[in-house]
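Student: Found this in Swiss-Prot, in case it helps:
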MUTAGEN   Lys6 to Ala  No effect on radiosensitivity; when associated with A-10, A-14 and A-16
MUTAGEN   Lys10 to Ala  No effect on radiosensitivity; when associated with A-6, A-14 and A-16
MUTAGEN   Lys14 to Ala  No effect on radiosensitivity; when associated with A-6, A-10 and A-16
MUTAGEN   Lys16 to Ala  No effect on radiosensitivity; when associated with A-6, A-10 and A-14
MUTAGEN   Lys37 to Ala  Increased radiosensitivity. No effect on phosphorylation after DNA damage. No effect on Ser-140 phosphorylation, nor on TP53BP1 recruitment to DNA double-strand breaks
MUTAGEN   Ser137 to Ala  Increased genomic instability and radiosensitivity; when associated with A-140
Amino acid sequence: MSGRGKTGGKARAKAKSRSSRAGLQFPVGRVHRLLRKGHYAERVGAGAPVYLAAVLEYLTAEILELAGNAARDNKKTRIIPRHLQLAIRNDEELNKLLGGVTIAQGGVLPNIQAVLLPKKSSATVGPKAPAVGKKASQASQEY
């Protein structure tokens, strides 16, 4: 016979994705393809897409964690753009990173300037007791 076929020899191992090798959910192969296709550099190393996919996965997980907390605070089970906006703008580092980003349907942070808030007057606190040493007949000239 001519030696065709693979009756003997080692069986090929099951293919394992680079994402699973790195322990990531984000696609390392797709990130690598996009880095090559984007012409960011003439060549792309093997570790670069793994690192970039890990960074993207971490940032996504961080934002989704905070947005999930915002949704739970509002007694909702579904994350909407408003929850993403609240999560990002209330976190100092994420707000700095995504400062120039506009989130559609995100709204604004609730904020009322202190000067616009109603002043707490002494009348709302309660009637003042007369000071010790003054007689009740000597009323002050306060208006």
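Note: Cβ is positioned from N, Cα and C throughout, glycine not excepted.
None of the noted substitutions appears here; every position holds its original residue.
Source: prediction; values computed, not measured.
Mind mapping these onto the model and telling me what they sit next to?
Tutor: Long-range C-beta contacts of Lys10 (mutagenesis position), restricted to its own chain and to partners at least six residues apart, with a cutoff below 8 Å, are absent.
Of all Cβ atoms in the protein chains displayed, 5 besides its own lie within 10 Å of the Cβ of Lys14 (mutagenesis position). Mapped onto three states, the DSSP output places Lys14 (mutagenesis position) in coil.
The Cβ of Lys16 (mutagenesis position) has 8 neighbouring Cβ atoms from other residues within 10 Å, across all protein chains displayed.
The Cβ of Lys37 (mutagenesis position) has no same-chain neighbour under 8 Å that is 6 or more residues away in sequence. In this structure, Lys37 (mutagenesis position) is part of a helix by DSSP.
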